[in-house]
Amino acid sequence: MSIWKEAKDASGRIYYYNTLTKKSTWEKPKELISQEELLLRENGWKAAKTADGKVYYYNPTTRETSWTIPAFEKKVEPIAEQKHDTVSHAQVNGNRIALTAGEKQEPGRTINEEESQYANNSKLLNVRRRTKEEAEKEFITMLKENQVDSTWSFSRIISELGTRDPRYWMVDDDPLWKKEMFEKYLSNRSADQLLKEHNETSKFKEAFQKMLQNNSHIKYYTRWPTAKRLIADEPIYKHSVVNEKTKRQTFQDYIDTLIDTQKESKKKLKTQALKELREYLNGIITTSSSETFITWQQLLNHYVFDKSKRYMANRHFKVLTHEDVLNEYLKIVNTIENDLQNKLNELRLRNYTRDRIARDNFKSLLREVPIKIKANTRWSDIYPHIKSDPRFLHMLGRNGSSCLDLFLDFVDEQRMYIFAQRSIAQQTLIDQNFEWNDADSDEITKQNIEKVLENDRKFDKVDKEDISLIVDGLIKQRNEKIQQKLQNERRILEQKKHYFWLLLQRTYTKTGKPKPSTWDLASKELGESLEYKALGDEDNIRRQIFEDFKPESSAPTAESATANLTLTASKKRHLTPAVELDY
């Protein structure tokens, strides 16, 4: 067990303590030196640590630095076993050249001559060593002249000043002292320097974010309290004059950048995954042997997630959710449905054109049938003549109007023509002072009207069949008017009878007055009333109502009830079927 112990002083510097002799030393004892350290020492290198704990290696002679262990040509025996009186060192352009006692010298040349030939006059290699007290002022002056501020890290000082300023190497074996001087310099900056740094916020932000980038422990999810602990010893945080709010905002801006980068990375990954998923699903859906689409449940049970080895083998699919897969499935299905719908619309458009052509051909057929279609023509009249015609057969099963619809449209046109001619005929009869004789039969009346119309020039182009239909319409119209007139007269009479009954009720029921024993007595009593006079000469009707009237009855008579029903019924429009099937 070693008698040496490693310890640290108040400043954090490492020293070594001998438990037997009770002595301490800054130099590491030989007993504690590892093989790696021996190798470094024998080749003129030393190991040190930066402020954030990263190990680096430097050569105080050549002023070289490296983050990795340098590669040496061969291992050197431990220092204790070396024979210093047989070794001489020389540096040429930073490379070590060793001459040992075993190496052969050229005749006539001495070691001193060779050392003189390969002497290196670089200022970095020929720095006069100083004590720490002597070097402190010049070291701080070096920092000031190079405009070092709190935005610098100690590793930057090593890499930049250590390679170009000899003052950095005045004390070459104590990097902790140099870091101490750096901290002291930052603490003792002048007011002007602090004000200048305070105004250079952009410079601070750039350096602060660079420091955050170099810290591998700060992630996009790191919060400010955690970050403060991680960067507490960083000079830019510890000695910066920038307020805490600006530091925190700069940190947040950096974190926002990391978050955006993370999101963008995830977005790119997901975009790639969705693209590959689309190709994967297209291959499944479009190559399916089924006549219908693969349902979502079938897809879920056999082709995606842990149900499919092929799906699980794609590492990009790991970022996809059920919702992502469902959305892509719906997009593909909708695309296929839209394609089918477009094809169906194209087919409908072609069929629409064919349907229109078929209807036009059938209309031509209706104009060519052997029997001329009139206002009273029925479907059964023309069907035998068209049932075998291709123009009729091509109409079967078509969209839009059917053959019957087109036929009825044709008949309606003829009816409208007859209706218009009937109005002209009616005016002609008025102009000719034609008198209707109710004693004549409809047939005689028809013959008389036809003679009048045939002699009128307005009907020269109207054929006899149409004139017959026009006259039939006139006779029917007159008969309907006569029937309407009679119906109105009957309704008015029934109303008068009802009003007379109400008169009797008011006179003999509500007043309590006894009903006269005879109609003659009642006639004298009621003769001046309007209801009595309204019946005119219909004395028999008045007598019948009087005899049927009973004073104790308050309900309307049967005749009045019938009159009301007749009146109500007469106001209703008689409905007929829209299409009468006559075959």
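One-based numbering along the chain as shown.
Each Cβ is built from the backbone N, Cα and C atoms, and glycine gets one as well.
Annotated features, as they stand in Swiss-Prot:
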- 1-31: domain 'WW 1' (DOMAIN)
- 42-72: domain 'WW 2' (DOMAIN)
- 201-257: domain 'FF 2' (DOMAIN)
- 262-332: domain 'FF 3' (DOMAIN)
- S240 to P: In PRP40-1 suppressor; affects SAR1 mRNA accumulation in U1-U4 mutant at 18 degrees Celsius (MUTAGEN)
- L274 to A: Temperature sensitive growth at 36 degrees Celsius (MUTAGEN)
- L277 to A: Temperature sensitive growth at 36 degrees Celsius (MUTAGEN)
- L281 to A: Temperature sensitive growth at 36 degrees Celsius (MUTAGEN)
- L340 to A: Wild-type growth at 36 degrees Celsius (MUTAGEN)
- L344 to A: Wild-type growth at 36 degrees Celsius (MUTAGEN)
- L347 to I: Wild-type growth at 36 degrees Celsius (MUTAGEN)
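Secondary structure of the domain 'FF 2' (201-257) per DSSP, as helix, strand and coil residue counts: 39 helix, 0 strand, 18 coil. The domain 'WW 2' (42-72) makes no contact with the domain 'WW 1' (1-31): fewer than 3 of their CB pairs lie within 8 A, with pairs spaced 6 or more apart in sequence.
Here the C-alpha separation of L277 (mutagenesis position) and L344 (mutagenesis position) works out to 29 Å. All chains included, 10 other C-beta atoms sit within 10 angstroms of the C-beta of L347 (mutagenesis position).
Comparing Cα positions, L347 (mutagenesis position) lies closest to L340 out of the mutagenesis positions S240, L274, L281, L340. Put plainly, the mutagenesis positions L274, L277, L340 were compared by Cβ crowding within 10 Å, and the winner is L277.
Broken down by DSSP into helix, strand and coil, the domain 'WW 2' (42-72) contains 1 helix, 12 strand, 18 coil. Here the mutagenesis positions are L281, L344, and the one whose Cβ sees the fewest other Cβ atoms within 10 Å is L344. Counting every protein chain shown, the number of other Cβ atoms lying within 10 Å of the Cβ of S240 (mutagenesis position) is 22.
Taking CA atoms as the reference points, L281 (mutagenesis position) and L274 (mutagenesis position) are 10 Å apart. Of the recorded residues, L274 (mutagenesis position) and L340 (mutagenesis position) place their C-alpha atoms 24 Å from one another.
Cα of L344 (mutagenesis position) to Cα of S240 (mutagenesis position): a distance of 74 Å.
Between the CA atoms of L340 (mutagenesis position) and S240 (mutagenesis position) there is a gap of 69 Å, rounded to the nearest whole number. Across the domain 'FF 3' (262-332), DSSP assigns 56 helix, 0 strand, 15 coil.
Counted with DSSP, the domain 'WW 1' (1-31) comes out as 2 helix, 12 strand, 17 coil.
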